[in-house]
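Peer 1: Let me give you the structure first, and then I'll get to my questions.
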Amino acid sequence: MDAQGDAGAQGGSQGGPRPSNKRLQQTQAQVDEVVGIMKVNVEKVLERDQKLSQLDDRADALQEGASQFEKSAATLKRKYWWKNIKMMIIMCAIVVILIIIIVLWAGGK
């Protein structure tokens with residue numbers, strides 16, 4: 001009985017590691033799969049970070065360009081406003097001179 005008991009105990013322990021070993025292999029395969037997925041995810045996150053960085057650089061450049069455009073537009077607006085004022089002053093001066101000439105010419109007759 002002792003020999004059978006020992007053999008039964010060994011047989012039970014031999015049968016035990018095999019399913020446990022299979023479970024370990026399945027678990028390891030799942031872990032490997034998860035590691036692979038996580039590596040892909042990390043690569044995607046790094047690519048996304050790089051793209052976001054490039055987008056941020058573009059946005060900064062665009063903001064700088066918009067600011068420069070705004071300054072140029074304001075300067076141009078002032079320039080043409082003064083040109084318009086000068087033209088109106090010249091036209092008013094011409095009208096005043098014409099009125100003076102007409103008054104003097106009419107007064108001389």
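The backbone N, Cα and C atoms fix where each Cβ goes, and this holds for glycine too.
In this structure the noted substitutions are not present, so the sites keep their original residues.
I grabbed these lines from Swiss-Prot:
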- 23-83: domain 'v-SNARE coiled-coil homology' (DOMAIN)
- Leu62 to Phe: In js17; resist to aldicarb (MUTAGEN)
- Ala66 to Gly: In js44; resist to aldicarb (MUTAGEN)
- Ile97 to Asp: In e1563; viable showing only slightly increased rate of thrashing behavior (MUTAGEN)
Peer 1: Tell me, what is the mean pLDDT of the domain 'v-SNARE coiled-coil homology' (23-83)?
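Peer 2: Over the domain 'v-SNARE coiled-coil homology' (23-83), the predicted model scores a mean pLDDT of 96.
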Peer 1: 10 Å Cβ neighbour count around Leu62 (mutagenesis position)?
Peer 2: 10
Peer 1: Across all the protein chains here, work out how many other Cβ atoms are within 10 Å of the Cβ of Ile97 (mutagenesis position).
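Peer 2: Excluding its own Cβ, Ile97 (mutagenesis position) sees 10 Cβ atoms within 10 Å.
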Peer 1: In the domain 'v-SNARE coiled-coil homology' (23-83), how many residues does DSSP put in helix, strand and coil?
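Peer 2: Helix/strand/coil tally for the domain 'v-SNARE coiled-coil homology' (23-83): 61 helix, 0 strand, 0 coil.
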Peer 1: About how far apart, in whole Å, are the alpha carbons (Cα) of Leu62 (mutagenesis position) and Ile97 (mutagenesis position)?
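Peer 2: Checking the Cα atoms of Leu62 (mutagenesis position) and Ile97 (mutagenesis position) gives a distance of 52 Å.
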Peer 1: Could you give the Cα-Cα distance between Ile97 (mutagenesis position) and Ala66 (mutagenesis position), in whole Å?
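Peer 2: Cα of Ile97 (mutagenesis position) to Cα of Ala66 (mutagenesis position) measures 46 Å after rounding.
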Peer 1: Enter the number of other CB atoms within 10 angstroms of the CB of Ala66 (mutagenesis position).
Peer 2: 10
